[in-house]
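Below: one structure, written as structure tokens.
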Amino acid sequence: MEALGMIETRGLVALIEASDAMVKAARVKLVGVKQIGGGLCTAMVRGDVAACKAATDAGAAAAQRIGELVSVHVIPRPHGDLEEVFPISFKGDSNI
């Protein structure tokens, strides 16, 4: 199973900038975006652990330049049950 990288921002523009930076910085796939409320937005990427770490680092830096970065986290091996509850499944070709 691949790692899961997440970035949460306050504001959609910062999240879009962070998402763009993440997919450009490493071989990751953007698998979800969620607007939570109160201006909070989260983007999720999947890839190997190193790629998710590089992507979230780049995304965090980009978000901080544009708006407010709230949180960044990488789960190296998310449990399979998470995919049944949260929209984090990697669906697509294997050469991301």
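Quick reminder: no glycine exception, Cβ is built from N, Cα and C everywhere.
Since the structure is predicted, the reported quantities are computational estimates derived from the model, not experimental observations.
Here Swiss-Prot flags 3-87 as domain 'BMC'.
In the three-state DSSP assignment, the secondary structure recorded for Lys24 (mutagenesis position) is helix. Around Lys24 (mutagenesis position), the same-chain residues six or more apart in sequence whose CB sits under 8 Å from its CB are Ala58, listed in sequence order. Lys24 to Ala appears in Swiss-Prot as a published mutagenesis result, with the remark: No longer complements pduA in the pdu operon.
Within the same chain, the residues at least 6 positions away from Val49 (mutagenesis position) whose Cβ sits under 8 Å from its Cβ are Ala3, Val74, Pro76, listed in sequence order. For the mutagenesis of Val49 to Ser, Swiss-Prot gives this note: Still interacts with EutQ. The structure shown keeps the original residue.
Among the mutagenesis experiments that Swiss-Prot reports, Lys53 to Ala is described with the note: Still interacts with EutQ. In the shown protein chains, 18 other C-beta atoms lie within 10 A of the C-beta of Lys53 (mutagenesis position).
According to Swiss-Prot, the experimentally introduced change Lys53 to Asp is described as follows: No longer interacts with EutQ.
In the three-state DSSP scheme, Ala54 (mutagenesis position) is classed as helix. Under a cutoff of 8 A between CB atoms, and with a sequence separation of 6+ in the same chain, the neighbours of Ala54 (mutagenesis position) are Ala25, Ala26. What Swiss-Prot says about the mutagenesis result for Ala54 to Ser is this: Still interacts with EutQ.
Here the residue is the original one, while Swiss-Prot reports the published mutagenesis Asp57 to Ala or Lys with the comment No longer interacts with EutQ.
Per Swiss-Prot, mutagenesis Gln64 to Lys is noted as: No longer interacts with EutQ. In three-state terms derived from DSSP, Gln64 (mutagenesis position) belongs to a helical segment.
Here the mutagenesis positions are Asp57, Gln64, and the one with the most other Cβ atoms within 10 Å of its Cβ is Asp57. Taking CA atoms as the reference points, Lys53 (mutagenesis position) and Gln64 (mutagenesis position) are 17 Å apart. Per-class residue totals from DSSP over the domain 'BMC' (3-87), listed helix then strand then coil: 38 helix, 33 strand, 14 coil. The two recorded residues Asp57 (mutagenesis position) and Gln64 (mutagenesis position) have their Cα atoms spaced 11 Å from each other.
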